Amino acid sequence: MKLFIILATATLLIAATQATYPRDEGFDLGETQMSSKCMRQVKMNEPHLKKCNRYIAMDILDDKYAEALSRVEGEGCKSEESCMRGCCVAMKEMDDECVCEWMKMMVENQKGRIGERLIKEGVRDLKELPSKCGLSELECGSRGNRYFV
């Protein structure tokens with residue numbers, strides 16, 4: 001009887017977790033709203049966008065930690081520069097609107113997971129990515145304001 005109760009409780013916890021934190025096959029899209037057009041673009045560019053994640057992690061975290069994590073996740077980045085190049089490929093292939101939505105998703109998904117200081121550093125790095133990739137400054141936001149997270 002105790003075993004049944006434990007198994008039933010575990011099953012409910014797993015079901016509740018999956019309902020609360022819906023996951024896509026790739027990125028954790030969390031509860032961030034993204035247009036279907038941008039969702040498609042993110043999915044199509046997911047391998048390269050993962051390199052954006054790795055680039056930012058390498059920049060704000062200890063390089064050895066990020067390198068080990070990169071190997072485990074198979075991102076294929078040997079350096080910050082190689083991650084940035086892969087990231088730029090995705091950003092150049094996506095509409096500006098979708099790059100903006102993706103950036104917002106990235107920040108929203110990290111809130112509560114990492115410290116405030118790391119969030120600020122990550123936001124700074126995200127804002128710099130378009131210029132590092134040779135793209136014009138993104139105009140994100142409903143009123144044409146510069147991108148603000």
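The backbone N, Cα and C atoms fix where each Cβ goes, and this holds for glycine too.
In the three-state DSSP scheme, C38 (mutagenesis position) is classed as helix. According to Swiss-Prot, the mutagenesis experiment C38 to S carries this note: No effect in IgE-binding activity.
Quoting Swiss-Prot on the mutagenesis of C87 to S: Decreased IgE-binding activity. Susceptible to pepsin digestion by simulated gastric fluid (SGF). DSSP assigns C87 (mutagenesis position) to a helix.
Here the residue is the original one, while Swiss-Prot reports the published mutagenesis C88 to S with the comment Decreased IgE-binding activity. Susceptible to pepsin digestion by simulated gastric fluid (SGF). Taking a C-beta cut-off of under 8 angstroms and a sequence separation of 6 or more, C88 (mutagenesis position) has the following same-chain neighbours: L129, K132, C133, G134, L135.
Cβ contacts within 10 Å of C100 (mutagenesis position), excluding its own Cβ and spanning all protein chains shown: 19. Under the three-state DSSP scheme, C100 (mutagenesis position) falls in the helix class. Mutagenesis annotation in Swiss-Prot: C100 to S, described as No effect in IgE-binding activity; the structure shown retains the original residue.
A 10 Å cutoff on Cβ-Cβ distances gives D125 (mutagenesis position) a total of 18 other Cβ atoms nearby, all chains included. Swiss-Prot lists D125 to A among its mutagenesis entries, and the accompanying note reads: Significantly decreased IgE-binding activity.
In the structure as shown, the Cβ atom of C140 (mutagenesis position) sits within 10 Å of 20 other Cβ atoms. According to Swiss-Prot, the mutagenesis experiment C140 to S carries the annotation: No effect in IgE-binding activity.
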Name, in the order they occur in the sequence, the residues of the same chain whose CB lies under 8 A from the CB of C87 (mutagenesis position) and which sit 6 or more residues away.
H48, L49, K51, C52, Y55, L129, C133
Closest of the mutagenesis positions to C38 (mutagenesis position), Cα to Cα, picking from C100, D125, C140?
C100
Please report how many Å separate the Cα atom of C140 (mutagenesis position) from that of C100 (mutagenesis position), as a whole number.
6
